[in-house]
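Asks: The structure follows.
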Amino acid sequence: MIKPCAYEKQGLIDHAIGSYRVLDGKISESYYKIISRRLERYGIVLDLNGVKEMVKDVVVLHDMGKAGEYYQNQFDDNCNPLKSNFSFIYHELGSALFFYYDYEPIDVEKAEEVKSLLTLAVLNHLNAIRVISDYLVNKFPDNFDERMIKLNKYGSIMLQNLRGVISKSLKVRDYTFDDYHDMLYAFSKKSDKYLKLYNLFLAPIMLGDNLDSSLVRNNGSKTGFVRILEGELNGGSTL
């Protein structure tokens, strides 16, 4: 286990792969069909294989923001924390910036719409804590450190190790306040109804993230929330 780290004694690459691996058998074929049909209503045409690749990508890469230098500097090379109060606060912003600017969907006519959905999904994967409306367009959040969105160093290591897992070769970079401002400003001007479909991608992220984390940190115990998500995705929910 080496940097980048997802948590104490947990590598980020292991967490990325683990979050998707634990979904095996937990998402029904009907759920993928629901995503495909819902997208098609808004002119976003993706066959089932395309939908599955997109779900895999967003689950595997949902914690890209944790590759920020600020977070990684809290750990040694073996993911042992260098201080007791380490934190990944605001890491969802780095993940969102990566998907908004540098994620490249598989061949689809409305690629920008797809990127918007995945961006919202990763930005809201901590939606019990923060939602997009909590962020101000013209300033970083309180106690934000720009090193939190410097992703090139460790994010590139992550992407290199995930080649063959995600759908295509991708790049990541260090992001800036201008990137943050422009992304949030663009979303503040959007009112398209299709944007609500981000929830269809959010559910697999949250299930994979919570399941893998519980296996690593809590000896496999499941919360009631995780059980609800399992039921929704395996039952072909219409979230």
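From the backbone N, Cα and C atoms, a Cβ is placed for every residue, glycine too.
Those substitutions? Not in this structure, it's all original residues.
Pasting the feature list from Swiss-Prot:
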type	residues	note
DOMAIN	5-195	domain 'HD Cas3-type'
MUTAGEN	Asp63 to Ala	Significant loss of endonuclease activity. Complete loss of activity; when associated with A-92
BINDING	Asp63, Glu92	Mg(2+) binding site
MUTAGEN	Glu92 to Ala	Some loss of endonuclease activity. Complete loss of activity; when associated with A-63
MUTAGEN	Ser95 to Ala	No effect
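I'm curious about the neighbourhood of these features; can you describe it?
Replies: The Cβ of Asp63 (mutagenesis position) has 25 other Cβ atoms within 10 Å, all protein chains considered.
Classification of Glu92 (mutagenesis position) by DSSP places it within a helix.
For Ser95 (mutagenesis position), the number of other Cβ atoms no farther than 10 Å from its own Cβ, over all displayed protein chains, is 30.
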Asks: Return the count of C-beta atoms lying within 10 angstroms of the C-beta of Glu92 (mutagenesis position), excluding that atom itself.
Replies: 24
Asks: Mind looking up the mean pLDDT for the domain 'HD Cas3-type' (5-195) in the predicted model?
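Replies: Residues in the domain 'HD Cas3-type' (5-195) carry a mean pLDDT of 93 in this prediction.
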Asks: Taking DSSP three-state, what's Asp63 (mutagenesis position) in: helix, strand or coil?
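Replies: The residue in question, Asp63 (mutagenesis position), is coil (DSSP, three-state).
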